[in-house]
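J.: Sharing a structure, written as structure tokens. Questions coming.
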Amino acid sequence: MGRLKLHSGIKAIEEEPEDFECTDSSNTTTLACMIDTEIAAVLAVMRRNVRWGGRYMSGDDQLEHSLIQSLKALRKQVFSWNQPWHTISPMLYLQPFLDVIRSDETGAPITSIALSSVYKILNLNVIDQNTANIEDAMHLVVDSVTSCRFEVTDPASEEVVLMKILQVLLACMKNKASVMLSNQHVCTVVNTCFRVVHQAGMKGELLQRVARHTMHELVRCIFSHLPDVERTETTLVNRAGSIKQEKAGVDSDYAIVSKPVEDGNANSEYDVENSMATFATGAQSLMDDGPVGPGSRKPASPYDLHIMTEPYGVPSMVEIFHFLCSLLNVVEHVGMGSRSNTIAFDEDVPLFALNLINSAIELGGSSIRHHPRLLSLIQDELFRNLMQFGLSMSPLILSMVCSIVLNLYQHLRTELKLQLEAFFSCVILRLAQGKYGPSYQQQEVAMEALVNFCRQKSFMVEMYANLDCDITCSNVFEELSNLLSKSTFPVNCPLSAMHILALDGLIAVIQGMAERISNGLTGLDLGPVHLDEYTPFWMVKCDNYSDPNHWVSFVRRRKYIKRRLMIGADHFNRDPKKGLEFLQGTHLLPDKLDPQSVACFFRYTAGLDKNLVGDFLGNHDEFCVQVLNEFAGTFDFQYMNLDTALRLFLETFRLPGESQKIQRVLEAFSERYYMQSPEILANKDAALVLSYSIIMLNTDQHNVQVKKKMTEEDFIRNNRHINGGNDLPREFLSELFHSICNNEIRTTPEQGAGFPEMTPSRWIDLMHKSKKTAPYILADSRAYLDHDMFAIMSGPTIAAISVVFDHAEHEDVYQTCIDGFLAIAKISACHHLEDVLDDLVVSLCKFTTLLNPSSVDEPVLAFGDDAKARMATITIFTIANKYGDYIRTGWRNILDCILRLHKLGLLPARVASDAADESEHSSEQGQGKPLANSLSSAHLQSMGTPRRSSGLMGRFSQLLSLDTEEPRSQPTEQQLAAHQRTLQTIQKCHIDSIFTESKFLQAESLLQLARALIWAAGRPQKGTSSPEDEDTAVFCLELLIAITLNNRDRIVLLWQGVYEHIATIAQSTVMPCNLVDKAIFGLLRICQRLLPYKESLADELLRSLQLVLKLDARVADAYCEQIAIEVSRLVKANANHIRSQAGWRTITSLLSITARHPEASESGFDAVSFVMSEGTHLYPANYVLCVDAARQFAESRVGQSERSIRALDLMGDSLEFLAKWALSAKENMGEEDFGKMSQDIGEMWLRLVQGLRKVCLDQREDVRNHALQSLQKCLGGVDGINLAHSMWSQCFDKVIFTVLDDLLEIAAGSQKDYRNMEGTLLLAIKLLSKVFLQQLQELSQLSTFCKLWLGVLTRMEKYMKVKVRGKKSDKLQESVPELLKNILLVMKTKGVLLQRSALGGDSLWELTWLHVNNIAPSMRLELFPDQESSQLGDDETVSNGLSSPENTTGS
């Protein structure tokens, strides 16, 4: 039952005893010699004394003194012992020495040497629990030493004896056989030591220190065994009766009581037995009499005596610990708010006691929780004293109190939830803020203690989970984190150690959160909490407080409710009715109010206006009365004095002033109190009357306006016969009277200002609550609640660390701040708190202000010399690279830093590179070419000029070089070092990674980065802008294009913004410049690179190139050649990916523009040739567009006739693809689709021949003639194309007849501009003849054949009459009749031209000969001799009727 296990050994604390193996005779002999030596030493000292030495010199035959006889007898025996030493009873060889010690005839020197002998024997390690008769021997040693008597001859020898006594008692406790000591003996040892400690205050310094050290070692030795002690819950709980705690302390059934020390003169006899503390059973507590005052014994029960005589264990430890706690009670004047400065006593005794208590807790550790009485002492009496001494003026005491609480937190926090809350609220927060009068030293100690707690990884999490998320507890985490943040701020003062200390605490909390992130995801759904309906929540418990799957969601919900309740309390304080309505609307009160829920709201919600609560509870309304009764029912008044219960009740609201309201309130209180504590009071009426009487006494005693105060007798007399007609016990009423007189009941409690004072009634309430409070939640190493916690503290924390960083001057402080910033960034990113990360970036960017070129003369050197700016810069870009996914508006500030570095020329040469397909942009590209890695330079250079001093090494070389105008001195070593530091800083930033790795950014972050680049570039203005602004805009545009190209898979996300930005630049620029250069060619690069990957966006990408078509003429002309090259590249690389007509229209438009540009036309034509020559990239969608583009090149005089002829060949050769498409359509399509396709192909063919028709009018003879040949080829090679009959009619009207007419007109009027028109006309008339004959069969089917035939004849007739250079053409005169004759023969052969033709009757026949006669009169006779004579008369008729043009046209 709570005893030490015999097998556990003593944990030595101080000296290692000599080790002897007593298994052989030689060792037995050795030990015998040692004991003989000690006997000799004692006898020698005794002989020196006159009293003892004279007996040997006497001649009388007197017997020797019994002390000497026993020593000599031992001397005779000791060498005769041959058995193993452990079988010899220690009493045999200890008794003679102990007799000397106990004798009152021996002086101090003799007693001292005897004590030394016992000490040596105990330290020989020859005695253990297995030694014979060891129990009696150990008891004898303790009894003898604690009963030591000796004559005091001088103070020094007295102190030596006392020190020897301490040595022997400590050796007893450290000996392996100490387990055989009883609880009573252990208490006696401790009491004896304490008496020496107490007396040492009046003696030498050395004795004081030795006594205290021994006391300390004793406590350590005793409590080091607690982990080895069997659990004692059952044994101790089953003891008689229950432990009452009404006096806020554990009243032991046995206690150490001390007797006073009587001071004697130098020759007086010293009696340790009478001067030491003696053991007494009973309930007389040292709390009342003090550890050094007289104590009265009371008879001990047989059970108590039984416990105390058993081998020592928990009972003695409980007694000792209770004794140590009681030492704190004798100095209550050191209490809260005390300003006494009697440090000598105020510090000495409490410090001594606190040190001993701390040692006991350190060694007992978590084992204490298994022993209810020890735990109860700590929960109540110890913690109450700690709360008191925590507000001591002494920093030493405060420091020790904080150390004890930290140890208790480590070992017993699950049992001390509310005690810890009270300590932080009433002590740490109060002192650390420094607002309520503590000294700077107190404030510093409190802050150090808080920081120590923050360094415990789970401390803040557990405070948040157990207290902040408990509706009935204060927000300790929130208050502590706010305190740390505020204490970090230097307000109108330089940075001090206190600020750095608070910073350390803040960083410790943040880094704890960051470390938990590394421990893996929680796997829990931690989304926002909502309340959809009211459910009673005040007394709800979690299903399992040890399983995160249960408690995490539970406490988050409780915190949400608590936060909403705070808002509700604020509404209630402004208007109680609207406040309750608000709570109903947020489902914190039921839709129909019930008394219990409103009562709980009043009872457990912090921050309520207590005046309003009191008025509500005192109201006569029936509902309010019900609420009052329910409110009283929430209190636990069991085992509580009436005045304590009343104090507790009235602290929760302000007692109304009206008597009726007071009556109602006290009635509710009295009924509840009587229900729970009916021991003394006869009925609830007695409780009511007495409560009224207490209120009246309180007013009488503490109202300054009352001159004549009520006496104790008056109070007792006033309360006669109130207890059911009988009197209450006088002692009971007297106790009430003095309690009220000494401690006022505050009926007007303070409204939440400042920190609560831990009054006795509040402490009793806390102890009652602690029995019912929710279990303490132990947090593991995962980030269950960090999101919610960090959201609370992030803002103040960033501000606090930033202020310290701003004010700091030492690099170690800088590094601490940087560690904090990086931890904040990590947490923000992990929990997706984008706003927090943005705030952090904004704060950090402020510290790079030295990068601003205007702030200093040599910004690069200044940057290199400024450690703070360099560290901040590295941190910003570390955050951007690591946590860029969660940066939003912060990109603007980051870009601001990048632009500052860019303006100084400090950026590495590849920041703006798109890091993809670099081979695409080689150094061979000429002037005006957009280079992917053309990087920011400090100053704009003219186009094509090599950039000097762009980038960091350029700046460095500038520093090293000699200026041509003003020679510079060589840079100093400091300047070189500063430049080297700058170089290293920029390298560590990895700025280029932000953009090259942008493909890994989350979509929203990427979009914000792009927007930030557009914003940073600024809006281009029409007209001239400063070179610096343009350089910035160019740099931003390069970066924007780089991230666009790096994010081709997400181009849809970026495209709108990128396009609009480039469009703004293109449309606002009226002169060639670097910015529009980057914009145009950046756009072309984007299209080139993205078309293969985003066919769905191809039309939009290509449509964007229309911006190039809209460029100002001067700009377009300057870049036309390069545009052509880029478009040509685009076409060659992506022709397969351009499918739509709209896309090709843009491309061909761009190519067509180049046709007339001297430098650009070659590239443009190259692209057109690429598309049309092989035909692999020619589609129905782009056919007409490509033909038109080729026509532009054919008509262009740039590139000589050869290129025009090549263009005509492209047009002519394209006919075969029409035939292929027609054949493919016929084979693969249905009838309907084929018909539509044939129609489309016919339209394409018509557009082809119309295009060729236009080129047939070219001034250049070879081009013109080649065009006619190509036209003839295209008109004649239509066999594979299914042209509709009507198409030929259009063809003759719009193409063939038109080109013949136009050429005829040119021949007639523009002879000077057109050379050798005769050959062209000849080709044209041959074209007409050939096409007509080839298509005669088709044409003859037309209803308009007559009209078409008339057109042919008319043109032939005109060409016969045409004059070239003033005379008729011989070639035409010769060719036209021949061609006509050929036509007529074919028509005759095919039956088209007959005298009575079915197609046109006589009119076609007559019409034909009318015109033929004008060309060749003899042809009719030659071709139709048989019909000549019969038709002579008819010719005249026809001639008369159809000779006019109107009639001719009408036919």
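Residue 1 is the first one shown; counting continues down the chain.
Using N, Cα and C of the backbone, Cβ positions are placed for all residues, glycine too.
Worth saying up front: this structure is predicted, and the values here are computed from it rather than measured.
What Swiss-Prot shows for this protein is this:
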- Gln95 to Pro: In strain: cv. Landsberg erecta (VARIANT)
- 557-752: domain 'SEC7' (DOMAIN)
- Gly579 to Arg: In B4049; abnormal embryo development (MUTAGEN)
- Glu658 to Lys: In emb30-1/T391/U87; abnormal embryo development (MUTAGEN)
- Glu658: active site (ACT_SITE)
- Met696 to Leu: Confers brefeldin A (BFA) resistance (MUTAGEN)
- Gly951 to Glu: Defects in hydrotropic response (MUTAGEN)
J.: Same chain only, sequence gap of 6 or more: which residues have a CB within under 8 Å of the CB of Gly579 (mutagenesis position)?
T.: Gly568, Ala569, Asp570, His571, Phe572, Asn573
J.: Could you tell me the mean pLDDT over the domain 'SEC7' (557-752), as a whole number?
T.: 89
J.: I'd like the number of other C-beta atoms within 10 A of the C-beta of Glu658 (mutagenesis position), please.
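T.: Summing over all protein chains shown, Glu658 (mutagenesis position) has 11 other Cβ atoms within 10 Å.
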J.: By the DSSP assignment reduced to helix, strand and coil, which category contains Gly579 (mutagenesis position)?
T.: helix
J.: Roughly how many Å lie between the Cα atoms of Met696 (mutagenesis position) and Glu658 (mutagenesis position), rounded to a whole value?
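T.: Each residue's Cα considered, Met696 (mutagenesis position) and Glu658 (mutagenesis position) end up 14 Å apart.
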J.: So for Met696 (mutagenesis position), how many other CB atoms are inside 10 Å of its CB?
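T.: That number is 14.
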J.: Please report how many Å separate the Cα atom of Glu658 (mutagenesis position) from that of Gln95 (variant position), as a whole number.
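T.: Here the two Cα atoms are 80 Å apart.
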J.: In sequence order, which same-chain residues at least six apart have a C-beta under 8 angstroms from Gln95 (variant position)?
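T.: In sequence order, Ser70, Leu140 meet the Cβ cut-off.
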